[in-house]
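Annotation of the mutagenesis experiment C30 to A in Swiss-Prot: In kr302; substrate-trapping mutant. Reduced sensitivity to the nicotinic acetylcholine receptor (nAChR) agonist levamisole. Under the heading domain 'EGF-like 1', Swiss-Prot lists 150-188, citing sequence analysis as support. Positions annotated as domain 'EGF-like 2' by Swiss-Prot, on the basis of sequence analysis: 241-282.
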Amino acid sequence: MSRILLLLAVLIGATSQKEVTIKNEKCRTCNFLVSTFDEGLKKTARHHFAGGDTAWEEKNLGKYKTSETRLIEVLEGVCKKSSLPNMDNFMGIAEIEFKCSTQLEKHEETIEEFYYNQQHNNMSNWLCVEQLKLCCPDGHFGKNCEQCPGLSEKADVCFGKGSCHGDGSREGSGKCKCETGYTGNLCRYCDIEYFEESRTVQGVVCKKCHEGCLGVCSSESSKGCSKCKNGWKLTEEGCADVNECQNESACTKEHEICVNTVGSFKCECKEGYKKDDEQNCQFDVEASPDRPFMPIDQQLKLIAFSSLIIIITFVVWHGSPVLYVLTGITIVALILVDLYVNPDTIPDEAKRFLGY
């Protein structure tokens with residue numbers, strides 16, 4: 001019965017995930033306006049009053065705090081990206097400066113009301129939520145700013161394990177989109193391959209099952225598995241990895257070797273071979289074996305020089321005309337080797353023969 005309920009929770013949770021993405025542009029544009037306006041207030045305060053003490057400012061700012069002169073200075077930077085230190089909170093809104101300026105022009109009187117009479121209030125809440133009704137407070141959604149799931153039960157939104165669709169906007173369904181490992185309308189159940197570690201009125205804590213478990217489990221160790229995935233076998237100690245490479249039928253193609261992995265295995269080519277388009281292991285002419293102590297072209301030159309020295313020694317010793325001819329041939333060969341032999345001109349077969 002409990003498994004049936006869990007399955008239903010998963011299905012319901014999956015349905016709740018399929019929600020239209022909310023851009024919430026009007027609300028975010030309003031908050032962009034507020035942010036640039038607030039930066040303007042800070043900038044003018046720094047320019048004219050560097051005291052930093054609220055009581056001092058109330059006493060000494062005089063009429064400038066709500067003067068038309070200051071408002072004009074503030075409005076010069078409103079709706080400009082350059083007014084903010086970064087735009088991270090407003091990414092993805094096309095033509096945000098134009099849209100912000102449109103809001104500013106449309107609601108100029110409301111913004112002036114805030115400046116002259118409402119500066120003691122939070123501007124974002126007063127303007128965007130209460131007056132223009134473009135946003136909702138955090139934890140609320142929709143046209144009437146209804147509470148997101150969880151708040152009515154004095155818990156966090158979606159019991160702290162998900163996000164509320166439309167949170168903070170005048171849009172959305174209010175359904176919870178659960179974090180990985182959680183499911184259900186309120187994200188109060190553990191998803192498949194997760195188990196319930198603890199539960200309180202504030203929510204549930206779920207942890208992932210052991211990697212060898214198939215489906216539900218009771219703890220994070222392999223002993224908590226009720227069934228095992230392919231590549232694992234159920235033992236007294238729980239799910240244990242199966243070494244498929246012990247099976248002679250694994251990796252039977254020519255030049256293949258079996259490599260055991262956790263829960264599976266893979267077939268790789270022996271050293272000096274590589275897979276072709278048909279996944280067969282073929283001789284790799286480009287394979288790089290252990291490099292010799294001396295480059296191959298230098299080896300050939302050393303052989304040529306050594307041969308020359310040996311021949312000259314015999315020529316001097318015997319004084320034979322034939323050896324004089326061989327000496328001449330060797331000198332010509334040595335010159336050709338020195339001029340034309342390099343790693344690019346040496347055939348692949350010769351490289352492999354010399355271990356290069």
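Quick reminder: no glycine exception, Cβ is built from N, Cα and C everywhere.
Unsubstituted: the structure retains its original residues.
Across the domain 'EGF-like 2' (241-282), DSSP classifies residues as 3 helix, 18 strand, 21 coil.
Break the domain 'EGF-like 1' (150-188) down by DSSP state and the numbers are 7 helix, 9 strand, 23 coil.
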